[in-house]
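**Q** I have a structure I would like to understand better, so I am pasting it below and will then ask my questions one at a time.
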Amino acid sequence: MSFIDPYQHIIVEHQYSHKFTVVVLRATKVTKGAFGDMLDTPDPYVELFISTTPDSRKRTRHFNNDINPVWNETFEFILDPNQENVLEITLMDANYVMDETLGTATFTVSSMKVGEKKEVPFIFNQVTEMVLEMSLEVCSCPDLRFSMALCDQEKTFRQQRKEHIRESMKKLLGPKNSEGLHSARDVPVVAILGSGGGFRAMVGFSGVMKALYESGILDCATYVAGLSGSTWYMSTLYSHPDFPEKGPEEINEELMKNVSHNPLLLLTPQKVKRYVESLWKKKSSGQPVTFTDIFGMLIGETLIHNRMNTTLSSLKEKVNTAQCPLPLFTCLHVKPDVSELMFADWVEFSPYEIGMAKYGTFMAPDLFGSKFFMGTVVKKYEENPLHFLMGVWGSAFSILFNRVLGVSGSQSRGSTMEEELENITTKHIVSNDSSDSDDESHEPKGTENEDAGSDYQSDNQASWIHRMIMALVSDSALFNTREGRAGKVHNFMLGLNLNTSYPLSPLSDFATQDSFDDDELDAAVADPDEFERIYEPLDVKSKKIHVVDSGLTFNLPYPLILRPQRGVDLIISFDFSARPSDSSPPFKELLLAEKWAKMNKLPFPKIDPYVFDREGLKECYVFKPKNPDMEKDCPTIIHFVLANINFRKYRAPGVPRETEEEKEIADFDIFDDPESPFSTFNFQYPNQAFKRLHDLMHFNTLNNIDVIKEAMVESIEYRRQNPSRCSVSLSNVEARRFFNKEFLSKPKA
């Protein structure tokens, strides 16, 4: 039976934009007036401006001493057809100091019909004639993908990966336990999750991945999802030129060397100057800049210093043949004045796509950060390097550089990152990058001549760099406001219609809801206001959005894996989150994930926090659906926590420690020791600290391989009993209004 993906038939409503094309053809008899022409021959150019579109201002090149210029230059504007769009045409004269306006005219775009193309003459000063060619068409192929379904590339990956996993599971589990794997359809979907926790999470996850690789578990996984510190390890691993041919063991040796150095070495004046020069280039191109950009550079220099030009898109070559699990990364979109725990949209990143499932909007990775309007790119920038994304994914730790540098807390209110930059730049900076302004919209028409400006731009840049360095090492709001710490990108959903809300689980009313009452949903895990505003939409009028570390809401990347389109059967999660002590209950983040899932009607096994009281601290806990027959879509969760229990006694599973040296190396606490090197804010790991944490999680994982294997066998059996695990019957559809009419009218087989 072929698999039908019902999600591809759900309509994600969006309105098509219009593309307005203007060709500036020519002008004749350009004049500065009788007196002006006596003094100088015009150097004409044309400015085009439409205030209702983000990339609003365009200009032609200028011709020296030419009263009959022929430009033949083409410009495109993406327009909202519901707006009153007016084209302002300005004829300019380029001068060395200040350009001069020679005349203006306007054209109402709504006077044209879609599909129409015509030449329109404009008269300036009763003498000059300028001719423009204009055309209007519908943008029927937006750059955003509007869909609730997985992208075709991920679907192809899943099919290829299932064949690989089927053989790997047979080898791992043996003939008896894998006899249910008759075809790829019987293969359960296994996901591995890593939490946040700074370098502690990164180092711990390195030990986990080594164990999963050696044991063969990694070959049975479809996804590896990370958050914050875990994404740093995933980025290091997947960007390594020798992975997956070379396993984590050798790559982890390189990692240990990289994190043994003092991070202050990365903040020498010479290196900071290089960082800021890169930021100058980015800012000058019209992109927002925050301290997260610098933080990403520092993380990149530490972990992937010899591949700083690597991009997320380039990681596709690691997964295109399905030889390793698909990596999934995450950050949050947040609102400037609302707690992340109250409101946050989860943004997912893969080598194939970046987007927000809540709105059914996705884009190719190389478009993230570009300027969009109504789903169409209006200004494309170079793809952000992987280290920039690493800074965004772990941006909560950008504040730690206050501590590293000894910067005291600034109490200045209302001082944004952009205002801070404005204070230390000159008026010649290309864009002021204010949080919600459009640079081009606010440029004065009489601007300095570009050629003249180039003569002293380098001096201004040098001054900007000098002041930026001073800001980095002084008491600065750059460090002390969310505006300064949070990443910021152009809003790729600018101008979209979000009147329709799309639940993350639009197709089913899961039976798990029956066992989860309103009192439980109202019960607070960490904060009385947690998730209070998660149903609110993104502001589609804001020109830029804040993107921050997902750990600021909860520290496990379950939202990526719980998308029903991915149909995950078994989740193996590793939680490196900080706890008050080694003996503290380890379920806070998991309980937050459970509550978030229930509020989004996503299947999740009941988490019983009292298992800690009954069984004490363990290396891992297993949570299963209470009633598998009724909860067919509910995954099983194996939850590993950061705990040093059996590792103190055994150097390998079943192999006791014998010498005093072996016992001493394993005798350490993680959270109880006030001198512990495993603090969330520690970004330097001596070799011994690295090996201790790495080997601890390597041991804990290997020590529970049988638990993982048993869960895999059960997942195979669940698949056998529920062959339509990934598909959804229309009889279970909760929100049929989302389906297109053609799909609903088809006869049911």
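For all residues, glycine too, the Cβ spot is worked out from N, Cα and C.
Don't look for the substitutions in this one, it keeps the originals.
These numbers come from a predicted model, not from an experiment.
According to Swiss-Prot, the protein carries these features:
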ACT_SITE  Asp549  active site, proton acceptor
BINDING   Asp40, Asp43, Asp93, Ala94, Asn95  Ca(2+) 2 binding site
BINDING   Asp40, Thr41, Asp43, Asn65  Ca(2+) 1 binding site
DOMAIN    140-740  domain 'PLA2c'
MUTAGEN   Asp43 to Asn  Impairs phospholipase A2 and lysophospholipase activities in the absence of phosphoinositides. Has full activity in the presence of phosphoinositides
MUTAGEN   Ser454 to Ala  Reduces phospholipase A2 activity; when associated with A-437; A-505 and A-727
MUTAGEN   Cys620 to Ala  No effect on phospholipase activity; when associated with A-634
MUTAGEN   Cys634 to Ala  No effect on phospholipase activity; when associated with A-620
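Please go over these features one by one and say how buried each is and what sits next to it.
**A** Mapped onto three states, the DSSP output places Asp549 (active site, proton acceptor) in coil. Of all Cβ atoms in the shown protein chains, 29 besides its own fall within 10 Å of the Cβ of Asp549 (active site, proton acceptor).
Over all protein chains present, the Cβ of Asp93 (Ca(2+) 2 binding site) has 19 other Cβ atoms lying within 10 Å.
Following the DSSP three-state reduction, the secondary structure of Asp40 (Ca(2+) 2 binding site) is coil.
Cβ neighbours of Asp43 (mutagenesis position) (same chain, under 8 Å, six or more residues apart in sequence): His62, Phe63, Asn64, Asn65, Asp66, Asp93, Ala94, Asn95.
Taken residue by residue with DSSP, Cys620 (mutagenesis position) is part of a strand. Sequence-distant contacts of Cys620 (mutagenesis position), defined as residues of its own chain at least six apart whose C-beta falls under 8 angstroms from its C-beta, comprise Ile638, His639, Phe640, Val641, Asn700, Asn704, Val707.
Neighbours of Cys634 (mutagenesis position), defined as other CB atoms within 10 A of its CB across all chains, total 24. In the three-state DSSP scheme, Cys634 (mutagenesis position) falls into the coil class.
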**Q** Beyond the listed site residues Asp40, Asp43, Asp93, Ala94, Asn95, identify every same-chain residue whose Cβ lies within 8 Å of the center of their Cβ atoms for the Ca(2+) 2 site.
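**A** So the extra residues in range turn out to be Pro42, Pro44, His62, Asp99, Glu100.
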**Q** Determine the most Cβ-crowded residue among the binding-site residues Asp40, Thr41, Asn65, Ala94, using a 10 Å radius around each Cβ and all protein chains in the structure.
**A** Ala94
**Q** Report the mean pLDDT of the predicted model across the domain 'PLA2c' (140-740), rounded to a whole number.
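**A** On average, pLDDT over the domain 'PLA2c' (140-740) sits at 83.
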**Q** Where does Asp93 (Ca(2+) 2 binding site) sit in DSSP terms: helix, strand, or coil?
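**A** Its secondary structure by DSSP: strand.
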**Q** Between Asp40 (Ca(2+) 2 binding site) and Asp549 (active site, proton acceptor), what is the CA-CA distance rounded to a whole number of Å?
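**A** Approximately 57 Å lies between the Cα of Asp40 (Ca(2+) 2 binding site) and that of Asp549 (active site, proton acceptor).
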**Q** What's the CA to CA span in angstrom from Asp549 (active site, proton acceptor) over to Cys634 (mutagenesis position)?
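**A** Pair distance, Cα basis, whole Å: 27 Å.
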**Q** Counting across all protein chains present, how many other Cβ atoms fall within 10 Å of the Cβ of Asn95 (Ca(2+) 2 binding site)?
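**A** Cβ-Cβ neighbours of Asn95 (Ca(2+) 2 binding site) within 10 Å number 16.
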